[in-house]
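> OK, Swiss-Prot features for this one:
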- G30 to A: Complete loss of catalytic activity (MUTAGEN)
- E31 to A: Large decrease in catalytic activity (MUTAGEN)
- E31: active site, proton acceptor (ACT_SITE)
- E98 to A: Nearly complete loss of catalytic activity (MUTAGEN)
- K162 to A: Large decrease in catalytic activity (MUTAGEN)
- P211, R212, F247, G248, I249, N273, L274, L275, E276: CMP binding site (BINDING)
- R212 to A: Decrease in catalytic activity (MUTAGEN)
- E276 to A: Decrease in catalytic activity (MUTAGEN)
Amino acid sequence: MQFEVLKRFFPKESLKNCKGALWVHTASIGEFNTFLPILKELKREHRILLTYFSPRAREYLKTKSDFYDCLHPLPLDNPFSVKRFEELSKPKALIVVEREFWPSLIIFTKVPKILVNAYAKGSLIEKILSKKFDLIIMRTQEDVEKFKTFGAKRVFSCGNLKFICQKGKGIKLKGEFIVAGSIHTGEVEIILKAFKEIKKTYSSLKLILVPRHIENAKIFEKKARDFGFKTSFFENLEGDVILVDRFGILKELYPVGKIAIVGGTFVNIGGHNLLEPTCWGIPVIYGPYTHKVNDLKEFLEKEGAGFEVKNETELVTKLTELLSVKKEIKVEEKSREIKGCYLEKLREFLRGL
């Protein structure tokens with residue numbers, strides 16, 4: 001930790017190895033993953049110098065070395081540290097992801113600066129520093145208009161980077177499934193009750209049940225048996241309810257579903273990733289507790305891909321409706337538009353340097 005602080009105050013000479021690279025700053029793991037679809041494309045065209053702020057991000061980013069050439073903590077926000085960092089690395093440009101308004105970084109560096117996935121809050125620091133960026137790509141046109149009143153010049157809207165699909169290969173299974181992902185204790189009963197009702201009409205339908213915490217798989221399996229369901233564990237597909245007791249495959253399971261249900265939304269958790277199933281053209285249902293994913297919820301409802309239900313009765317009604325009529329989900333198309341817009345603006349700017 002002391003060494004990390006020293007590197008922030010007195011950036012390392014080894015930065016000279018990354019001279020002329022494109023400097024990308026993603027403060028945390030969340031910002032890195034949000035920007036990753038764009039970073040993958042930029043890495044094909046530029047050497048990348050990646051900086052981070054969160055100490056937790058360092059260990060995670062070490063496992064993602066395919067996407068950068070040099071990794072260094074963000075210099076401390078004082079004139080000496082940021083100037084030394086720039087002097088050693090001589091970057092081609094700086095891309096700042098989201099709302100990293102560090103005054104010394106933005107004021108005392110001479111490198112061309114780009115702000116991406118930005119949104120307007122109207123804070124004083126935002127009003128002062130936004131005009132220091134040479135290119136700003138924002139989430140909405142309303143954000144653009146607000147930043148223009150602050151004196152920002154080259155400002156565009158491309159949408160929210162969080163809405164870009166990041167799909168895996170997907171798993172192929174025979175049968176008809178509802179996939180319930182990231183389910184917490186306290187909401188599993190709601191889903192099992194609704195599924196029991198749906199099975200009266202759709203007897204061949206199966207439920208793939210993925211707990212948020214894998215250690216709950218056996219508890220959920222017992223609850224399913226208590227409801228009278230035949231159960232099995234993935235990859236055995238003989239049960240009416242198939243429990244998943246392994247990490248990291250939920251994203252790959254969504255494409256087998258006719259419908260997805262995302263957890264953390266029927267209890268007061270705030271929701272998990274609502275986007276993943278819709279990237280495969282699968283409609284997603286969620287409960288009323290979505291305060292952590294409101295931006296995704298609003299986007300999906302606008303695209304006709306997301307559906308909120310308040311209780312078990314509404315869940316049965318919505319499942320019946322979506323099972324009876326094939327719904328066309330075009331989220332991936334919208335995702336490609338957003339990604340294409342960001343890449344077009346960034347490439348155009350970088351070509352001009």
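Note that Cβ sites are derived from N, Cα and C of the backbone, with glycine treated the same way.
Although substitutions are noted, the structure shown does not include any of them.
Bear in mind that the values here come from a model prediction, so they are computed numbers and not experimental data.
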> If you compare CA-to-CA distances from L274 (CMP binding site) to each of the mutagenesis positions G30, E31, E98, K162, R212, which comes out shortest?
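For L274 (CMP binding site), the closest Cα among G30, E31, E98, K162, R212 is found at K162.
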> Let me know the most crowded of the binding-site residues, choosing from I249, L274 and counting other Cβ atoms within 10 Å.
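For the binding-site residues I249, L274, the Cβ with the most other Cβ atoms within 10 Å is L274.
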> Would you count the other CB atoms within 10 A of the CB of F247 (CMP binding site), including those on all shown protein chains?
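Looking across every protein chain shown, the total is 7.
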> Look at the recorded positions G30, P211 and tell me which residue has the greatest number of other C-beta atoms within 10 angstroms of its C-beta.
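Buried the deepest by this measure is P211.
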> In whole Å, how far does the CA atom of K162 (mutagenesis position) lie from that of I249 (CMP binding site)?
20
> Taking Cα atoms as reference points, rank the mutagenesis positions G30, E31, E98 by distance from I249 (CMP binding site) and give the first.
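If we rank G30, E31, E98 by Cα distance to I249 (CMP binding site), first place goes to G30.
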> What's the CA-CA gap between F247 (CMP binding site) and E276 (mutagenesis position) in angstrom, rounded?
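Given the Cα positions, F247 (CMP binding site) is 16 Å from E276 (mutagenesis position).
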> What whole-number Å value do you get for the CA-CA distance of E276 (mutagenesis position) and R212 (mutagenesis position)?
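About 15 Å separates the two Cα atoms.
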> So which one is it: of the mutagenesis positions E31, E98, which has the fewest other Cβ atoms within 10 Å?
E98
> Considering only the mutagenesis positions G30, E31, E98, which residue has the minimal Cα-Cα separation from R212 (mutagenesis position)?
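If we rank G30, E31, E98 by Cα distance to R212 (mutagenesis position), first place goes to G30.
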> For P211 (CMP binding site), identify the closest of the mutagenesis positions G30, E31, E98, judging by Cα separation.
G30
> Helix, strand or coil at E98 (mutagenesis position), per DSSP?
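Its secondary structure by DSSP: coil.
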> Hey, what's the widest CA-to-CA gap across P211, R212, F247, G248, I249, N273, L274, L275, E276, the CMP contacts in the record, in Å?
19
> Can you see whether DSSP assigns L274 (CMP binding site) to helix, strand or coil?
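In three-state terms, L274 (CMP binding site) counts as coil.
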> According to DSSP, which kind of secondary structure is G30 (mutagenesis position) found in, if we only use helix, strand and coil?
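DSSP call for G30 (mutagenesis position): helix.
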